[in-house]
Amino acid sequence: MELLLLSNSTLPGKAWLEHALPLIANQLNGRRSAVFIPFAGVTQTWDEYTDKTAEVLAPLGVNVTGIHRVADPLAAIEKAEIIIVGGGNTFQLLKESRERGLLAPMADRVKRGALYIGWSAGANLACPTIRTTNDMPIVDPNGFDALDLFPLQINPHFTNALPEGHKGETREQRIRELLVVAPELTVIGLPEGNWIQVSNGQAVLGGPNTTWVFKAGEEAVALEAGHRF
């Protein structure tokens, strides 16, 4: 399988998706036809989200079609060489994808050679479940099971920092809560600017920041760019 799972879409001082464009270009391998899944968009319309994505990827020769615009979404997924899943609210993304019957077809198409690109919520959707999203559950997705393309759970935008005087849980504390009730899981705390690239059966960590791996009953382990999962 070919996956590009990004923690986030924007870095300080850079345009939207700018840091990801070289990664995307490197993994295209001649692919040009893409379907975009915009359902995580809440404060922007799906048309706006699709158009923005199409504009950014056009210089790479990628032709982007919003899945909500086609008459036959299943046929569009089957024909797609690239499946792009944008960030936003993970619960809405999963709900809309499930209700349209897109989860199994997307997973099957990626397993048969389509490139999967997802950032933030889109990275969450590639995991076994969305249980490590940071998002507010604004809708009920009728279950947390997702695409299960990547075997570990990703927590995008990972940071353990708290604002001064803040008394809420750290991100690690929230992840530890999950591991109490689901000790079989492994969670990757993927900070902004980092990504996981899967190609030719190898999953490789990239980015400038330290990534953390959490397992039940174990200390967190720090990983740097180049680590192979």
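The backbone N, Cα and C atoms fix where each Cβ goes, and this holds for glycine too.
Under natural variants, Swiss-Prot gives S120 to T with this note: In pepE1; deficient. A sphere of 10 angstroms centred on the C-beta of S120 (variant position) encloses 29 other C-beta atoms.
According to Swiss-Prot, the feature active site, charge relay system maps to S120 (among others).
Of all the Cβ atoms in the protein chains shown, 19 others lie within 10 Å of the Cβ of D135 (active site, charge relay system). Reduced to three states, the DSSP call for D135 (active site, charge relay system) is coil. Look at Swiss-Prot and you will find D135 (among others) tagged as active site, charge relay system.
Sequence-distant neighbours of P137 (variant position) (same chain, six or more apart, CB under 8 Å from its CB) are F91, listed in sequence order. Record note (Swiss-Prot) on the natural variant P137 to S: In pepE1; deficient.
Reduced to three states, the DSSP call for H157 (active site, charge relay system) is coil. Remark: H157 (active site, charge relay system) has S7, N8, S120, N134, L190, P191, E192 as non-local neighbours, by Cβ distance under 8 Å and separation of at least 6 in sequence. Under the heading active site, charge relay system, Swiss-Prot lists H157 (among others).
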